[in-house]
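According to Swiss-Prot, the features are:
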- H147: active site (ACT_SITE)
- E195: active site, proton donor (ACT_SITE)
- E332: active site, nucleophile (ACT_SITE)
- 409-474: domain 'Dockerin' (DOMAIN)
- R104 to K: Small loss of activity (MUTAGEN)
- R104 to S or V: Large decrease of activity (MUTAGEN)
- H147 to S, E, G or F: Total loss of activity (MUTAGEN)
- H148 to V: Large decrease of activity (MUTAGEN)
Amino acid sequence: MKKTTAFLLCFLMIFTALLPMQNANAYDASLIPNLQIPQKNIPNNDGMNFVKGLRLGWNLGNTFDAFNGTNITNELDYETSWSGIKTTKQMIDAIKQKGFNTVRIPVSWHPHVSGSDYKISDVWMNRVQEVVNYCIDNKMYVILNTHHDVDKVKGYFPSSQYMASSKKYITSVWAQIAARFANYDEHLIFEGMNEPRLVGHANEWWPELTNSDVVDSINCINQLNQDFVNTVRATGGKNASRYLMCPGYVASPDGATNDYFRMPNDISGNNNKIIVSVHAYCPWNFAGLAMADGGTNAWNINDSKDQSEVTWFMDNIYNKYTSRGIPVIIGECGAVDKNNLKTRVEYMSYYVAQAKARGILCILWDNNNFSGTGELFGFFDRRSCQFKFPEIIDGMVKYAFEAKTDPDPVIVYGDYNNDGNVDALDFAGLKKYIMAADHAYVKNLDVNLDNEVNAFDLAILKKYLLGMVSKLPSN
């Protein structure tokens, strides 16, 4: 009896001690703020609508982007050298189930190339493709990039001194990647470079426009972006019209909105197929800088100054790009864990809501790091396939999906003059349109849905008007 009583007392003491831990980890929906963010005017075009369909994204960080490690015996060990765990379909399924519709897969290619032509290892390429397929099979969108490849010797480096080797690297690597994925549809997006910058320079992380080295670097980035676009387009197949992402200096908001940055030209017929790539951990002392390095864990959702730390760069992006119908994706954002869950929930909810109001997509940076004093950007525990901070994710999902937007426009296929009817006037207009020497792609004229407007569409429209085809496509 005494042993039984002692056991029960011991059990109760342990159970009572665990209660605070259980309560501390209990889900708290009340942390998610109720926001009313005024919606900006968003142009209606294919590029903007495409990005809208991506909804919300998640980064498979510290995985294929790893370029060193202590336990690497074969090249596939790079995948686990930083995160410690191999990517599985179960992980991607959990990401999809939580509400993410896009996965960005950062890849560092330079440890896996050989020879003067930068031949990519088939073993590495096959494994990357396998994980891409995990996402594609879930009907998710995928962004594939070149990540930690900014290197004077092994990769590319955006300065005039290294432009010859940089151009060769970018064109060689992207020709191979594009060829491998040429038959993938628009669910796969290519991102030419990740945070291109002058590594080791005093202005590595800030585009100081009074510095001639920085201006030279921006001009080189412009050229490398153009080389990337030209290379991918030249491989043909679905790459001829694939959506592509291009960054400015260090992929910062200022890098993309300064007067020296130029978006690359695209081939005729591609309208708004080039997406501006931006990374923004703003304000950095809260979102990215660890407490041990002088960061802060404070950010007040009701303070106008703190709000402006988010809205200033989004307004700049909106004014230069999305308000003009040029799509933008924030490929990396987030807030490191500083034992400040409530603040991070409010910050990420506010961040996504403000971006959504401006037609900008957000992709959460997740490096699977949950301990220590550094960049604790871990959100999804890849071993348990559970989100450690579900309130943060649910806040992001809430405002990525529920922000007030105009309804998708009704597309009347074959309606050349946009009067709501399809008749002989539209046939005459489409015929004249096709005979023009150079014409842009117009979605509602593509009546056979092959991503081209040509004589085949005219023939189908004729059959429809003659009663030989019962109906045209609809959205």
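We number each residue from 1, going along the chain as drawn.
Positions of Cβ are set from backbone N, Cα and C atoms, glycine also.
Here the features listed in Swiss-Prot are placed on the structure.
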| residue | record | Cβ contacts under 8 Å, 6 or more apart |
| --- | --- | --- |
| R104 | mutagenesis position | G57, W58, N59, L60, V142, I143, N145, E191, G331, E332, I363 |
| H147 | mutagenesis position | F64, D65, P106, V107, S108, N194 |
| H148 | mutagenesis position | D65, F67, P106, S108, H110, N194 |
| E195 | active site, proton donor | V150, P247, V250, A251, H279 |
For the domain 'Dockerin' (409-474), report the average pLDDT of the model, please.
78
Could you give me three numbers for the domain 'Dockerin' (409-474), the DSSP helix, strand and coil residue counts?
26 helix, 2 strand, 38 coil
Please work out the number of neighbouring Cβ atoms within 10 Å of the Cβ of E332 (active site, nucleophile), leaving out its own Cβ.
25
